[in-house]
Structures are given as C-alpha cells and as structure tokens.
Amino acid sequence: MSSAATKATFCIQNGPSFEGISFGANKSVAGETVFTTSLVGYPESMTDPSYRGQILVFTQPLIGNYGVPSGEARDEYNLLKYFESPHIHVVGIVVAEYAYQYSHWTAVESLAQWCQREGVAAITGVDTRELVQYLREQGSSLGRITLADHDPVPYVNPMKTNLVAQVTTKKPFHVSALPGKAKANVALIDCGVKENIIRCLVKRGANVTVFPYDYRIQDVASEFDGIFLSNGPGNPELCQATISNVRELLNNPVYDCIPIFGICLGHQLLALASGASTHKLKYGNRAHNIPAMDLTTGQCHITSQNHGYAVDPETLPKDQWKPYFVNLNDKSNEGMIHLQRPIFSTQFHPEAKGGPLDTAILFDKFFDNIEKYQLQSQAKSSISLKVTYSTDKSRLQSINVTKLAKERVLF
C-alpha cells in the first residue's frame, strides 16, 4: 500500500459510518448500498448491469487477489469472455481487505487499476461484518463513499430512476450460432442482459437478435421461434414500455403458442404484464448459494441470485399462472409457469457465472418449447437470416441481420 494512501469514509444515510482507505477512482459517489455473499466472481458482478447505480459490499474478506482479466477478450461467439458487459455498472465497492498483490494467469491489471480507469470509487478497511449485519436488520440503505479531500455528495436513490434505459442496447444487434449449428431465431429484449445469458442461447443453437428494452416486440414476434426477457437493474414498475409491449404480446391470440422465457427482471416484467404485482425485498438476495425448490417436482436447486424486488405470487392470475420455484431461505417467489402456454420465468439466474449450474437445464426446457413451436408452425429446417424490425417504431422494414451490429450498441 502506498504511503500516500487517501483516506475515505463510507456512510449510511441515518446510519453508521466507517473509515477506510480509497483504492479506486479519485471521486466521491452515492447510491443504494447492497451486499453479496458470493465468494468469487467480482469482475462478473461489477460488470453485471443489474448492479447499476449501487454501492456493492463484498462479504468475502479478501477481494482483488486474482486481479482483473481482459475486457477485450472475446469467445467464439464474439461475446465478452470474462465480463458480463463492457463496463463496470456499480458506482462503488466496499471491501474488508483489498489484495494489493494479485496473481492469476488471466489477469491483465489490478482491481484498483480497473476501478480507477472506469471511474469507480472503492474503499478498503471497512468492517463489512458489522455493515452487512446492519443492512440485514435495517434493509438496503442509501450510502456514499467520501474521499478525505472531497465534499460529501448528496445521497441518491437510483431506484427512482429508470435504470434499464441507461443499460439497454441503443440499437438492435445480432449474435449468431456457430456455422451449421443454428436451430432457431430468438428475440431478446435487453433490459440489461448479461453476456453469459446470450452465450447460453447461442451455444444451444439460437441466432439471437437483441432489441432495446422499449422495442415493440409484438410487431415482430412472428419472425421468431421464441422470445427472451432479460435481467436488468432497478424497480420493475418503471419499465412501463416493456410491460405494455409484453402485455400486448400476451393478449394477442396469434402468439398463443410462442415460447417465452424470462430471467430476473424479465420474470418481474412478465408478472406485471400478466396482472400480478411486485414488491421490494428488505435487503434482496445476492449470492451464489441460495436454495430454490421446484414446486412441480419437489427438487431443491442451488441458485445464483441478484435482485432487490420479487413477484407477489398471491397476485398471479390463478387461471393462467402458478408459482414455479420458491426461495427456501425467505419463502419469496423464484419463478412462475403458465398453465396452458409454453411460458415460464425465474427470479434466479440459471446461466450463473460465477455460480452453480444446477438450473441450466431451464435453457434446454426453453429450446424444447421452441422445437415444439416450430413443429406446430411447420417450420422449415433452414434458418432464415431475414427478420423484420422497426427502426422508428412506426414503420416496419425487412433487413438482413448480417447488417446489424454484432455486439451491444452503447451509444
């Protein structure tokens, strides 16, 4: 540690404050304070768009010991190899002890260097056990990190902002399955999608066309074999455009048989579009080891989770939906499944990276539904590269998806 280390303070609004040392960007920040008990995967967590606007507390006592891998490395699908999106989405991180010395064969820089380059505040030396105990008892709280030579910034509640609009792709983009492996065309509504979700789709043979969160999917659904609703940040009730579009899709009898799969925020938006309600959890569920029971089989699965809101299962229309999974820790809803149609969703992340892969089979279930839909539609075996989409939401035009961007469009 440098002898010129900058002192910093982490404060909870109307709560405790903690002294520490800054190892991130030279800035003070504010946001909603949440914690994760995940032992590994801090690069994936920090680049997960679901953490947008939040200060993330790590309960793992030593953070940064394996450095940070390349944010430029891509896999055979042209997806980011190590990150869940191109940039960090948390505004700050809080750790008990930062590992100034790091070692890993994939590392290209330290966690401190990465935070400084990305403009993310970071503080070490905080009693995270005491802090997390407070958050568990009082609930997720507004917090701020203030550097010693800075004036405190005002507390900010990001849950009052439509965070999805900040993280969604700005234009459609397309990710293809490997040559000769394509089985289906899937439309993905990007509310803050993680790279590994797209990977789980394309590696199973999907040509994935990703649309902005407010895109009128109901206008183009007939061009696809399945619809996917992604994860994302913030209060689901602020995504009214998505809710309205999904509701219109659900209410159109033309699409009665089209498969739909939602994860995390996508699960909540699907529930809201169906007439159910959501509520904010006291401190949320953010970990890689949360047990969820499949109510259709009685089996328990260990799941990866990152959410601060949940669906109220009692408000689901009982003639259409039933709960699919339940959290065995706090009994909150973890999924729902349609009684007549090939539609289901989960609150947890079956694509987990990092985390357990117990429920990755749900992607296979989605593709089983797609195969049945294709047979019902007498789909041809060849996969068309033609899709129809609206560039101005009022005029439809047919284009070749090979002309779309091949990665998310940030600006």
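Just so you know, glycine gets a Cβ as well, placed from its N, Cα and C.
Don't look for the substitutions in this one, it keeps the originals.
Copied from Swiss-Prot, the annotated features are:
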BINDING   Ser50, Gly232, Gly234, Leu265, Gln268, Asn306, Gly308, Tyr309  L-glutamine binding site
DOMAIN    185-376  domain 'Glutamine amidotransferase type-1'
MUTAGEN   Cys264 to Asp  Abolishes glutamine-dependent CPSase activity
ACT_SITE  Cys264  active site, nucleophile
MUTAGEN   His307 to Asp  Abolishes glutamine-dependent CPSase activity
MUTAGEN   His349 to Asp  Abolishes glutamine-dependent CPSase activity
ACT_SITE  Glu351  active site
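Annotated features taken from Swiss-Prot, shown on the structure.
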| residue | record | Cβ contacts under 8 Å, 6 or more apart |
| --- | --- | --- |
| Gly232 | L-glutamine binding site | Pro49, Ser50, Leu163, Val164, Val167, Thr168, Asp190, Cys191, Gly192, Val193, Tyr213, Cys239, Cys264, Leu265, Gly266 |
| Gly234 | L-glutamine binding site | Arg52, Gly53, Pro158, Met159, Thr161, Asn162, Leu163, Val164, Leu265 |
| Gln268 | L-glutamine binding site | Pro236, Thr278, Tyr309, Ala310, Val311, Gln347 |
| Asn306 | L-glutamine binding site | Thr36, Ser45, Asp48, Ser50, Tyr51, Asn231, Cys264, Gly284, Asn285, Arg286, His349 |
| His307 | mutagenesis position | Ser50, Cys264, Leu265, Leu281, Gly284, Asn285, Arg286, Gln347 |
| Gly308 | L-glutamine binding site | Glu32, Val34, Ser140, Met159, Lys280, Leu281, Tyr283, Gly284 |
| Glu351 | active site | Lys194, Asn196, Ile197, Arg199, Cys200, Ile263, Ala360, Phe363 |
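Residues Ser50, Gly232, Gly234, Leu265, Gln268, Asn306, Gly308, Tyr309 are the ones the record ties to L-glutamine, and the longest Cα gap between any two of them is 13 Å.
Cβ proximity to the L-glutamine site centre (mean Cβ of Ser50, Gly232, Gly234, Leu265, Gln268, Asn306, Gly308, Tyr309, cutoff 8 Å) flags the following additional same-chain residues: Gly192, Asn231, Pro233, Pro236, Cys264, His307. Counting every protein chain shown, the number of other Cβ atoms lying within 10 Å of the Cβ of Cys264 (mutagenesis position) is 29.
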